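Report on one structure; see the data block that follows.
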Amino acid sequence: MGQTALARGSSSTPTSQALYSDFSPPEGLEELLSAPPPDLVAQRHHGWNPKDCSENIDVKEGGLCFERRPVAQSTDGVRGKRGYSRGLHAWEISWPLEQRGTHAVVGVATALAPLQADHYAALLGSNSESWGWDIGRGKLYHQSKGLEAPQYPAGPQGEQLVVPERLLVVLDMEEGTLGYSIGGTYLGPAFRGLKGRTLYPSVSAVWGQCQVRIRYMGERRVEEPQSLLHLSRLCVRHALGDTRLGQISTLPLPPAMKRYLLYK
């Protein structure tokens, strides 16, 4: 199977990424990422919650970013403002590599998951109320103290994927899965069995003064009908490929059709 490329993913693709098996992304993800991103108001509406975070975290820019204070022997978490129980959702996390430290965990949590611990740990995923991927160690955590945590994505023995600054979190509440995408490639489901819950974007951090950004990419619901016009646009864009979308303006098409193909 060839690599499953997705639109609007991170442009930084590690060379080791090709060593990992790829998976078909959740139904509707390509369409979600091909659409214009939500405006700034909507992104803040789905951003970090200043009222639902550790006391050592300062939420900034209306929810688009948080900064962890330099407190020793503390792990600190934050939840998003919106919880999701239906539909397909995707959001981008930006976390500089030099600001991750020993435990940098990205995932989802219920409203009951703890947001602070008096030691350094993978807080997100430490109990039954949260699920997380440690993007430094490449380990998955759920009800875990870190012992025998599975590697994600599964690859050649001893080979660990270097996670770039930007990664995409993909939560499919229709199928009950949580997965991740980097460099435009979906890495497959990391967790299953999430149906019936309300889950919030979440991270836990240990690095003093780290700044972690969130950018909500949108939502798709299974009951949303897809028009023939919309499906035709997807086919044309897929046939051109990301590298040739700039040539749409040169095609012998009416101006209105060109604008539609470019989501203008």
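Placement of Cβ uses the backbone N, Cα and C atoms for every residue, glycine included.
Original residues throughout; no substitutions modelled.
Per Swiss-Prot, the feature domain 'B30.2/SPRY' maps to 26-221; the stated evidence is sequence analysis.
Within 10 Å of the C-beta of TYR120 (mutagenesis position) we count 15 further C-beta atoms, all protein chains included. Per Swiss-Prot, mutagenesis TYR120 to Ala is noted as: Loss of interaction with PARW. No effect on interaction with MET. Loss of interaction with NOS2.
Among the sequence features in Swiss-Prot, the mutagenesis site TYR120 to Phe is noted as follows: Loss of interaction with NOS2.
The Cβ of THR198 (mutagenesis position) has 13 neighbouring Cβ atoms from other residues within 10 Å, across all protein chains displayed. In three-state terms derived from DSSP, THR198 (mutagenesis position) belongs to neither a helical nor a strand segment and is classed as coil. One entry in Swiss-Prot concerns the mutagenesis experiment THR198 to Ala. Its note says: No loss of interaction with PAWR.
Quoted from Swiss-Prot, the note on the mutagenesis of VAL206 to Ala is: Loss of interaction with PARW. No effect on interaction with MET. Loss of interaction with NOS2. Mapped onto three states, the DSSP output places VAL206 (mutagenesis position) in coil. Using a 10 Å Cβ-Cβ cutoff, VAL206 (mutagenesis position) registers 24 neighbours.
Residue environment of TRP207 (mutagenesis position) contains 21 other Cβ atoms, counted within 10 Å of its Cβ in all protein chains. According to Swiss-Prot, the mutagenesis experiment TRP207 to Ala carries this note: Significant loss of interaction with NOS2.
Taken from Swiss-Prot, the feature domain 'SOCS box' applies to 222-264, supported by sequence analysis.
Note: the Cα of THR198 (mutagenesis position) and the Cα of VAL206 (mutagenesis position) are spaced 26 Å from each other. On the 0 to 100 pLDDT scale, the domain 'SOCS box' (222-264) averages 75 in this prediction. A gap of 10 Å separates the Cα atoms of TYR120 (mutagenesis position) and TRP207 (mutagenesis position).
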